[in-house]
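*Asks:* The structure under discussion is supplied below as C-alpha cells; questions concerning it will follow.
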Amino acid sequence: MGTNGGVIAEQSMEIETNENPDKVEEPVVRRKRVTRRRHRRIHSKNNCLTPPNSDDDPQMSTPDDPVIHSPPSIGAAPGMNGYHGSGVKLEESSGACGSPDDGLLDSSEESRRRQKTCRVCGDHATGYNFNVITCESCKAFFRRNALRPKEFKCPYSEDCEINSVSRRFCQKCRLRKCFTVGMKKEWILNEEQLRRRKNSRLNNTGTCNKRSQPGNQQSPQGPNQQPHLSPHHPGVAIYPPQPQRPLTINPMDNQMMHHMQANRPNAMPQLISPPGAQPYPLTSPVGSSASDSPPNRSLTMMHNGEKSPDGYDPNIMAHRAPPPSFNNRPKMDSGQVVLSTEEYKQLLSRIPGAQVPGLMNEEEPINKRAAYNCNGHPMPAETTPPYSAPMSDMSLSRHNSTSSGTEKNHMTHSTVSAIPGNSAQNHFDIASFGMGIVTATGGGDAAEEMYKRMNMFYENCIQSALDSPENQEPKPQEAMIPKEEYMTPTHGFQYQSDPYQVPPAERNINYQLNAAELKALDAVREAFYGMDDPMEQGRQMQSFLKANKTPADIMNIMDVTMRRFVKVAKGVPAFREVSQEGKFSLLKGGMIEMLTVRGVTRYDASTNSFKTPTIKGQNVSVNVDDMFAKLNANAQAQKAKCLEFFGFFDEEIKKNELAVYLVMLAVLFSVRSDPPMNENDVRIVTERHNHFMSLLNRYLESLFGEQARRIFERIPKALGLLNEIARNAGMLFMGTVRSGEAEELPGEFFKIK
C-alpha cells in the first residue's frame, strides 16, 4: 500500500509538472526538503537525547563575537519554509547533532554570513573597528598612525587606490581613506585606558574561572539566610564576611578597630579563607575535614581579608621567633634613639609609594631616623624576618586561650617599648610595629592610649619620611584630564595672552596632545592640503623647467606659491571672519614673510639651493647664489639675512612641515598697519596669533618634551628678523624684470620699475 501510494504521488507530480511548466523545479525542491527532514528526524531520534522544548532555546552569543551578523535569509522568514512551522523547528534543533551533510550546509551558510569586506582595503573584515567595518590589518594601522603627528608623504599621485595588495605601499592615502570611510580616532584608547580594560578582562576571567570550578557549586541562598555552619563544632562562632574597606596610607584605623574587637568578651576571631570567592564552609581548623576545606590552604585569622595572597598570618610565626637581641644605639636628649641606616631604609621600603635612597648621609636624616625609646633600652637591631608582612598589612596578633568558648581572651605579654612619661604596663613595641608584629597588653582604656601613641609615632617618623623630597608622589598630570571645550582656561594647553612668555617646564609632565589639540592640528593640515600639488601646464611650469632661470622666472615661480597661500588663507575659518579690508591687509603684509618661512623647508644647506616638488617627476632646484646674483645691489645683504633666518630653526623643525605651517599661520595673523585694521579685526587677528603660537608650543612639547622650551624661545627673535627681511625685499627686482615678463600677482609685492 505504501509502495502504491509512493507511485501515485510521483505520477501526480509528473502530471502537475507537464501541465505547469513554470513549476518544474518546485517538486524537486520539495522532495529534497522532505528527504532532508526525514533524515534529520531519524538521526535525531537515534543519536540525540535533546528535550522536546530545546528547540525554542535561543542561540548563545557573546559581545566579543567578531562575526558581523547579517539579516536573516528569506528562507527563514515565516511562511517561506515550504510546509508548516514544524519544519523550521526541525532545522533549528538539528544544529547540534546533524549529519555531516548538514554540517556542510551550515558551514556554507555561516561562511556566507561571515563574508564581509573591509571598507578601507576590501579584504575580509572581522568586525566593527573604530566605527567602521574593517579588517585586522587596517584596524592596527589606524590605531598606530591616526594620532601620530607625523605627516606621511605619498610617493605616487596623491590618489592611490587602496586594496589588500596596495595598502602597504602608500600610508598617506590609506590613512586618508580610513578617515573618509568614517573611522574615528577619538575611539582610540590611550595606555591608561588599555591597562584598565586589560585588568577588567583579567578580573572577569578570574571570576568566571572560580565560578566554573566544581567546588564552587553551592545551593542558592536568600538574602537573609546565614552561611552554612559545620555540625562538627557548633560552639565556634562564625561571622558573615564583611565588605572590604579601601586601603589607606595610615593603617591606624584598621589597627584600632581590630584591637577594640579583641577586647570584647565571648568573641572569637573571624575565620575566613584567603581573599577571593569562598566556596567552602567556614569552620574551625581543628574540626574541618578534606571535604569542607580548600585544598592546600589552611584557614587563618585575618582582619577583613587584608592578608598576603598565600593565605597565612605572618604574626603566627612571630610568636615562635626567639627574643630579639639588643645593641647600643646613639641616643638623643629627647629620649629618642636613632635607627640605623639599614633600618631606616627598611622602614621606607614598607611605605606604599616610597623610594629608598641609594646613598644616605649618616647625619642629615638623623631627625627622621629617630624613634622613641623605652626607659633607655635600645631598639632591637634585628632585620626584617622573612615572615614579616608589609606595613599595609599590619594586624594585631593575639594568643587566645579558650576552654568552652565563654572565657575572656587573655593576651600574652611581649617585649615592648613605650614613649617616655607613660606607664610601662600599657606599651607597644615600635620596632615590632615597623616589622608588622605589633602586640599590646592591658585592658580597658589601654587601646585608646595605644592608639594615640601609634598616631604620634606615625606623625613623627612615617609622615616625615613621606614628606621627604625623594618620596614625594608625582602630581596629577593635567594633560591626561579630558577636556570638553577647546581654548578655555581649563584646557590641556593654556591659552596665553603672551605666548612668548613660556612658563618653566615642570618635571614628570605628560606632553601628549589631547583630542582638542589633535583636532586643531588636523584643521591646519586640512588648510594646507594641496600646497605641494604638481603643476601640469602654464607659463610658470616653463619657468620651473629652465636650467638658467632669470629674475622673471623667479617671480613666476613665486606666483605659484603666492596663489596657493591665498587658497590656504581662505581655508582658515578665522580668516573668513575678518573684513575685506582686513583680509587685504593681512595678505599684503604677510605674503613675503610667508614666502621666507616657506623657504625654511625648501632650503638645502648641502647644495645651497631651494628644492621644490611642484613638478611631478622633476628635481627642480634654484641655486641661492645664482638667484641673488641676478638681482640688484641690495640682494647680497638680503641673502645674508635669509640664511641667518634659516639658522634659527633646528633641523628637526625644518623637516617638520606641520610645525612650519603653524609658524606661517602665526605670521599671517599678525596685526598690520598698511592699510590700518579696524578694532574688530585687530581683536580677531590677535586671538588667532596667540592661538597658533600656543598650539605650536604644545606641538613642540609633544615631539621634544623639555627640549621644546629651548626651540620655542628662539622663535620671537626669528620673527623679528623676518620683519626686517620683508621690509627690505620690495626693491630686489627693481630694474631686473621688464613689464609683461612675469605674472601680475608678484608685481603687487615686488616693484619692477
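Every residue, even glycine, has its Cβ placed from backbone N, Cα and C.
The noted changes are left out; the structure has the residues it started with.
Pulled the feature table from Swiss-Prot, pasting it below:
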- 516-753: domain 'NR LBD' (DOMAIN)
- Ser137 to Phe: In m421; no transcriptional activity in vitro. Defective dauer formation (MUTAGEN)
- Arg196 to Ala: Defective nuclear localization; when associated with A-198 (MUTAGEN)
- Arg196 to Lys: Small reduction in DNA binding in vitro (MUTAGEN)
- Lys198 to Ala: Defective nuclear localization; when associated with A-195 or A-196 (MUTAGEN)
- Cys461 to Tyr: In rh286; mild gonadal heterochrony (MUTAGEN)
- Arg564 to His: In rh273; dauer-constitutive phenotype with gonadal heterochrony (MUTAGEN)
- Gly582 to Lys: In rh193; temperature sensitive mutant (MUTAGEN)
*Asks:* Within a 10 Å radius around the Cβ, which one of these mutagenesis positions has the most neighbouring Cβ atoms: Arg196, Lys198, Arg564?
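*Replies:* Per the Cβ count, the most surrounded site is Arg564.
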*Asks:* Measuring Cα to Cα, how many Å separate Arg564 (mutagenesis position) from Ser137 (mutagenesis position)?
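*Replies:* Computed Cα spacing between Arg564 (mutagenesis position) and Ser137 (mutagenesis position) is 36 Å.
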*Asks:* Find the one among the mutagenesis positions Arg196, Lys198, Gly582 whose C-alpha lies closest to that of Ser137 (mutagenesis position).
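*Replies:* Closest candidate to Ser137 (mutagenesis position), judged by Cα separation, is Lys198.
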*Asks:* Cβ-Cβ under 8 Å from Gly582 (mutagenesis position), same chain, 6 or more residues apart: which ones?
*Replies:* Met677, Asn678, Asp681, Ile684, Val685
*Asks:* Can you count the other CB atoms that lie within 10 A of the CB of Ser137 (mutagenesis position)?
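*Replies:* Summing over all protein chains shown, Ser137 (mutagenesis position) has 18 other Cβ atoms within 10 Å.
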*Asks:* Which value does the mean pLDDT take for the domain 'NR LBD' (516-753) in this predicted structure?
*Replies:* 86
